[in-house]
Structure formats: C-alpha cells, structure tokens
Amino acid sequence: MGQAAWKGFVLSLFDYKTAKFVVAKSKKVGLLYRVLQLIILLYLLIWVFLIKKSYQDIDTSLQSAVVTKVKGVAYTNTTMLGERLWDVADFVIPSQGENVFFVVTNLIVTPNQRQGICAEREGIPDGECSEDDDCHAGESVVAGHGLKTGRCLRVGNSTRGTCEIFAWCPVETKSMPTDPLLKDAESFTIFIKNFIRFPKFNFSKANVLETDNKHFLKTCHFSSTNLYCPIFRLGSIVRWAGADFQDIALKGGVIGIYIEWDCDLDKAASKCNPHYYFNRLDNKHTHSISSGYNFRFARYYRDPNGVEFRDLMKAYGIRFDVIVNGKAGKFSIIPTVINIGSGLALMGAGAFFCDLVLIYLIRKSEFYRDKKFEKVRGQKEDANVEVEANEMEQERPEDEPLERVRQDEQSQELAQSGRKQNSNCQVLLEPARFGLRENAIVNVKQSQILHPVKT
C-alpha cells in the first residue's frame, strides 16, 4: 500500500494542468462577474489615473531657497526707555533674512548693568538662604545669575534672604508688562521669496511674478487671487494660523509658514502655482509653564572711564519657520504599463473569486465543479489500465459461480453475433467455437465438483 501511494505521488509530479473554459449559464454568477469588472475598471480609471495620476513619473527631490525680508517701524514711549523708534535693525533677528527668522514684539529691559556684587533675585530656590553657611563661596547659583560670595543677605528682621553673588548688577527683574511693547508689529509686512527646482525634469520656478513693473512689489499684497505677490501682513499670518496677535505678541510663539508646490508638468508651466498654509507650532496652552518663545541678548557700551556696562534685553516675539515641500509629475510609459498590468491582475482576481462562488457556494456547485475539472489520460496510460484490469480478471477465484461465467459467454456471443452476416466462413466456424465453449463449461463444472474431494 505504501509503495503504491509513493508511486502515485511520484507520477503526480509529472501531471500538467491546463485551463478549461466552461460557459456557465448562471445569471447570478454572471452578474457578479460584470459588477466586479465594472468596479475594478472604475477604480483604475478614476482613482489610479485621474486622482492619483499614477501614469506619471514623480520627482519629490525638491531643491529650494528662501529669502525673507521684514519691513515696518514701531514707536514706543516708556518710563524706562523714553521715546524710541524701532525699525528693522532693532526687532528682526537675523537681519539678513533666512527661512527661519524672529520678530521681536515684547521686551524686558534691564539697563546699565555692571559687573559687581549684589543680591540674587528672589524666587530662585538655589539662591535662597537662612544663614551664611547656605551660600558656599565660589559656587554658581543654579538657574541664577552669578557666583555665590559666601554671605546671606536678609532684609530687616526677616529670617529668610538671598545669597550675595558676583554678577551683572542689578540682576534682571522678574516683572512682565501686561501689554506687548511693540503693538504696532501687527502691521509689519513680511516678504518671502522662494525659488524651487525639480532636477529630474530640469524645471525651475519662483513664487514672484515675472514682470518689468518696478512698483509691483511696493503696492501689492498677498491674496487668494494674487498668489505671485508673496508680501504678507504679520497680523494676517497670525490670524490664519489660528492665534490671537496680542496674546502671542506678549509671550511669544512659533508659527510655521508652509509653501506647497504640486506641479503637473503635462500642463503649462503657468499651472504650477504655490499654495500657502499657516500653523502655530509651539505649545499654545495658556496655563503651560513652557508656552511662549523668548531669548536674551545684550548691547555693550563703555563709560568715559573705560568701564564696560550693558543693557540686557529679554526679547519675546514670534519665530517664523518657512517650510517648503512639493512634487512634480510628468507622463511616463513605465508607470502607465505597470498600473495597467495591475488592473488586469485585479480582473483575474475577480474571475478567481467568481470561480470560487460557482464551484463552492451556489446550489449547483457540485455539478459545475464536475464540469470544470476533468482528468485526461494518454493512450499509453489507457493501455496500462487495461492490462491491469485483465490481470485482475485472471486472478479471479476459481470458485466463482458458474452463472457469472455463462453471463460473460453470453455477452461475448451477442457481441460476435453481428459478425455472422459478414461471410459464410464465419457462419460455419461458429458451431465449432460454441462446442469449445461448452467443453470449457463442462471442465469448470468438473473442477468445482472435484474441489471438495481434494480438500
């Protein structure tokens, strides 16, 4: 049994399977197949080719350069600074203009600082003390302003004080104005010039209108109908980013300016236009301890005696990050052929699904399954099968009933009876053959009778 199974397995390795086309008269399966074909065709035409434009070769390696320029002036009149006019050199950092720049909107100024000895500011845990031993000489104050001298300074009869430090004195004040210093910054304008290039297609463009009119950039402002005048009002950018200008100007913040280029180079170059998006990038929760954006800088001077002093400024403002990205597409035969081939493969998957429904799921599935799958043997294999059948016939037991032998003989007689009409010779030979068959039957009877005697 095991040898026969192994032989059958080896022979099955040399079987060849070929497709057989069966026309199934099933309206349900036929309708399902046409619906699947329609869905796949619509997916291929609408989504793949019209929406995703998968027939194009795509270039996402965008090369970009950004130049920014801020213009505007602001006037302030405070008790600490007096009357002062602020221009671009005062409130724009860095002044040369890059894709990241900062506009000052609020200041805390500590003027006339000189290096010397003074008390640390209150509210700094490492600078607080009760006695001199709490202030180790030579140690710096963590998150403070200078080095400890070893003395604890207390006011009046207070038991708590702050360490004496060597620093720029007086130290920076903690108080903050309730209104931004540069309220007029809302009307400042920002000019953003962007150059882009797609190297795969050697395509270049800028976001500024190509014109000979020298006064164009001096009179225009950006709008949805004027995309090639990239001059933005600062207050408008903050509003488009979903923020309030007075709030963000007081404590500062970070705003992203996104320039998106999505170019279809199968169309005219004039159809490749920039799209602008604005978003606030920093933590804008009002109760967060990390909200806002600020940094410090100083301006240094010397008095007539040559002693250096400075004005320390803690600047709050808006940091702008200009982020450019994009892609360009152009027709190419390679992605077109690939996507068409994928669509045809989906068609084949639809046919496979319908085959499963036809031969396994519907009511007459067994009938269709028998019609679809058929085994075909070669002539040599048919001869082998016939030989095996003859061998099995010869191995039939001797005690088989005589009636079955007679039935076989009668069937042979009926098969040969049709040949008697062919010639007279055959008619003459039939009685002799019949006599031989009778003798064979008698011999079989005798063997059956003698068999019990032998045993």
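We number each residue from 1, going along the chain as drawn.
Cβ atoms are placed via backbone N, Cα and C, with glycine included.
For the recorded site, Arg296 (ATP binding site), the DSSP three-state label reads strand. Its Cβ placed at the centre, Arg296 (ATP binding site) has 11 other Cβ atoms within 10 Å. Feature annotation from Swiss-Prot assigns ATP binding site to Lys69, Lys71, Thr189, Asn294, Arg296, Lys314; the stated evidence is similarity to another entry.
Record note (Swiss-Prot), mutagenesis Val67 to Ile: Increases the ATP-evoked response. The unchanged residue is displayed. A C-beta separation below 8 Å, combined with a sequence spacing of at least six in one chain, links Val67 (mutagenesis position) to Gly97, Glu98, Ile192, Lys193, Asn194. DSSP assigns Val67 (mutagenesis position) to a strand segment in the three-state reduction.
A strand conformation is recorded for Phe195 (mutagenesis position) in the three-state DSSP classification. Here the residue is the original one, while Swiss-Prot reports the published mutagenesis Phe195 to His with the comment Increases the ATP-evoked response.
Sequence-distant contacts of Phe195 (mutagenesis position), defined as residues of its own chain at least six apart whose C-beta falls under 8 angstroms from its C-beta, comprise Ser64, Ala65, Ser204, Lys205, Ala206. Applying an 8 A CB threshold to same-chain residues 6+ apart, the list for Lys71 (ATP binding site) reads Val88, Phe188, Thr189, Phe191. Around Asn294 (ATP binding site), the same-chain residues six or more apart in sequence whose CB sits under 8 Å from its CB are Lys251, Gly252, Lys314, Ala315, Tyr316, Gly317, listed in sequence order.
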